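Student: Next up is a structure, given as structure tokens.
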Amino acid sequence: MGKTSGAKQATVVVAAMALGWLAIEIAFKPFLDKFRSSIDKSDPTKDPDDFDTAATATTSKEGL
């Protein structure tokens, strides 16, 4: 066997990576769909730190 060119090796590597990515997408499709839909439903303007601080303050006032 002779030496393979760098371009041919790169093509094989890229094709293998694409095939691997496709296999992962197919194998985990239900989980990825659920994850992506939950991201779409999330509110980017909501700050969880503000919510936690308000809930903690309310809880501490009720305890007194």
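For all residues, glycine too, the Cβ spot is worked out from N, Cα and C.
From Swiss-Prot, here are the annotated features:
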- ALA15 to Pro: Reduced efficiency of chloroplast-targeting (MUTAGEN)
- LEU19 to Pro: Impaired chloroplast-targeting (MUTAGEN)
- ALA23 to Pro: Reduced efficiency of chloroplast-targeting (MUTAGEN)
- LYS29 to Gly: Impaired targeting to the chloroplast outer membrane leading to plasma membrane localization; when associated with G-34 (MUTAGEN)
- ASP33 to Gly: Impaired targeting to the chloroplast outer membrane leading to plasma membrane localization (MUTAGEN)
- LYS34 to Gly: Impaired targeting to the chloroplast outer membrane leading to plasma membrane localization; when associated with G-29 (MUTAGEN)
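Provide an account of the burial state, proximal residues and distances for the features listed.
Tutor: Note: ALA15 (mutagenesis position) has no non-local neighbours, i.e. no same-chain residues 6+ apart with C-beta under 8 A of its own C-beta.
In the three-state DSSP scheme, LEU19 (mutagenesis position) is classed as helix. All protein chains included, LEU19 (mutagenesis position) registers 10 other Cβ atoms within 10 Å of its own Cβ.
For ALA23 (mutagenesis position), no same-chain residue 6+ apart in sequence has a C-beta under 8 angstroms from its C-beta.
Of all Cβ atoms in the protein chains displayed, 10 besides its own lie within 10 Å of the Cβ of LYS29 (mutagenesis position).
Taken residue by residue with DSSP, ASP33 (mutagenesis position) is part of a helix. Every protein chain shown contributes to the tally, and the Cβ of ASP33 (mutagenesis position) ends up with 10 other Cβ atoms within 10 Å.
Around LYS34 (mutagenesis position), no same-chain residue at least 6 positions away in sequence has a Cβ under 8 Å from its Cβ.
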Student: Please report the Cα separation of LEU19 (mutagenesis position) and ASP33 (mutagenesis position) in Å, rounded to an integer.
Tutor: 20
